[in-house]
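Engineer: So Swiss-Prot lists these for the protein:
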BINDING   GLY8, ARG9, SER10, GLY11, SER12, GLY13, LYS14, SER15  ATP binding site
BINDING   ASP56, VAL57, ARG58, ASN59  GTP binding site
MUTAGEN   LYS270 to Ala  Lack of activity. Does not bind GlmY and GlmZ; when associated with A-281; A-282 and A-283
MUTAGEN   LYS281 to Ala  Lack of activity. Does not bind GlmY and GlmZ; when associated with A-270; A-282 and A-283
MUTAGEN   ARG282 to Ala  Lack of activity. Does not bind GlmY and GlmZ; when associated with A-270; A-281 and A-283
MUTAGEN   LYS283 to Ala  Lack of activity. Does not bind GlmY and GlmZ; when associated with A-270; A-281 and A-282
Amino acid sequence: MVLMIVSGRSGSGKSVALRALEDMGFYCVDNLPVVLLPDLARTLADREISAAVSIDVRNMPESPEIFEQAMSNLPDAFSPQLLFLDADRNTLIRRYSDTRRLHPLSSKNLSLESAIDKESDLLEPLRSRADLIVDTSEMSVHELAEMLRTRLLGKRERELTMVFESFGFKHGIPIDADYVFDVRFLPNPHWDPKLRPMTGLDKPVAAFLDRHTEVHNFIYQTRSYLELWLPMLETNNRSYLTVAIGCTGGKHRSVYIAEQLADYFRSRGKNVQSRHRTLEKRKP
């Protein structure tokens with residue numbers, strides 16, 4: 001297991017790095033006192049969870065010896081790695097100007113420029129010990145997260161989960177949807193008394209919809225649209241892509257089509273989930 005220690009000057013991207021590591025399955029703690037590192041590692045060792053901890057001037061130990069002692073007391077199950085993020089002075093000044101945040105050392109009556117320089121001196125013991133130093137001056141938030149995934153996991157993007165959900169327009173559009181497709185124009189099994197009590201998960205309803213060319217065309221064109229843009233969506237630093245399919249009541253057409261799309265992308269090796277909002281409401 002890995003204990004990733006994330007350090008660097010304020011404004012260099014430590015919070016972004018921690019969020020990216022959390023997305024990769026790390027247990028993340030911001031500004032944990034260094035002396036507590038061994039206790040955290042021992043707690044997580046039994047659960048076999050890698051951890052990431054940020055260290056900056058706010059929780060920097062008074063002497064390098066305290067840090068070295070904490071490292072030597074880590075359980076053998078953990079392999080410590082020190083990631084140090086930095087950026088050039090002008091970039092840090094610009095980022096602080098953009099966010100209008102106070103530098104942690106500004107309380108010491110230092111100007112922003114002086115605080116940045118002072119912080120650099122205080123963090124030098126960690127910088128000199130770093131396993132990896134990353135200059136984020138020319139990096140966007142997404143590029144930094146992508147670089148960390150490449151370094152640590154050997155792949156460029158996080159694995160996107162596609163969620164296909166059916167819903168009824170009379171109950172409202174799901175607020176979590178990235179895409180909403182309206183299928184109320186397709187043939188409606190509701191008007192067949194035998195099919196009315198069934199759902200899009202039942203074979204007779206599926207057989208009814210499968211007989212209509214327009215249903216096949218809609219499924220084909222929708223999956224083609226999603227396939228066209230999926231590569232770009234997968235590199236957009238997102239964890240989920242939610243595709244909502246809506247019909248009038250959310251019981252027949254939307255359920256069937258959501259399942260058809262989910263099955264198709266699942267067969268292509270994608271991480272896929274499906275859910276049916278109206279049907280879930282009907283469960284006792």
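Cβ atoms are placed via backbone N, Cα and C, with glycine included.
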Engineer: Distance check, please: Cα of ASP56 (GTP binding site) against Cα of GLY13 (ATP binding site), rounded to an integer number of angstrom.
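Structural biologist: ASP56 (GTP binding site) to GLY13 (ATP binding site), Cα-Cα distance: 12 Å.
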Engineer: So how many other Cβ atoms are close to ARG58 (GTP binding site), meaning within 10 Å of its Cβ?
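Structural biologist: If we count other Cβ atoms within 10 Å of ARG58 (GTP binding site), we arrive at 12.
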Engineer: Listing them in sequence order, which of the recorded positions VAL57, ASN59, LYS281, ARG282 have their Cα within 10 Å of that of SER10 (ATP binding site)?
Structural biologist: VAL57
Engineer: Considering the recorded positions ARG9, LYS270, LYS281, ARG282, which residue's Cβ sits among the greatest number of other Cβ atoms within 10 Å?
Structural biologist: ARG9
Engineer: Take the C-alpha atoms of GLY11 (ATP binding site) and ASN59 (GTP binding site) and report the distance between them in angstrom, rounded.
Structural biologist: 16
Engineer: Compute the C-alpha separation of ARG9 (ATP binding site) from VAL57 (GTP binding site), stating it in Å without decimals.
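Structural biologist: On Cα coordinates alone, these residues lie 8 Å apart.
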Engineer: Take the mean position of the Cβ atoms of GLY8, ARG9, SER10, GLY11, SER12, GLY13, LYS14, SER15, the recorded ATP site. Which other residues of that chain put their Cβ within 8 Å of it?
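Structural biologist: Result: ASP56, LEU85, ASP86, ALA87, THR136.
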Engineer: Would you mind reading off the Cα separation of ASN59 (GTP binding site) from SER12 (ATP binding site), to the nearest angstrom?
Structural biologist: 17
Engineer: Give the number of CB atoms, excluding that of VAL57 (GTP binding site) itself, located within 10 Å of its CB.
Structural biologist: 17
Engineer: Please give me the recorded positions out of VAL57, ARG58, LYS281, ARG282 that lie within 10 Å of SER15 (ATP binding site), comparing Cα atoms only.
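Structural biologist: Candidates kept after distance check: none.
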Engineer: At the level of the C-alpha atoms, what whole-angstrom distance separates LYS270 (mutagenesis position) and ARG58 (GTP binding site)?
Structural biologist: 42
Engineer: With DSSP assignments reduced to helix, strand and coil, which class does VAL57 (GTP binding site) get?
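Structural biologist: Reduced to three states, the DSSP call for VAL57 (GTP binding site) is coil.
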Engineer: Same chain, not part of ASP56, VAL57, ARG58, ASN59: whose C-beta falls within 8 angstroms of the C-beta centre of the GTP site? Give them in sequence order.
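Structural biologist: Apart from the listed residues, the neighbours are ASN31, ILE55, MET60, PRO104.
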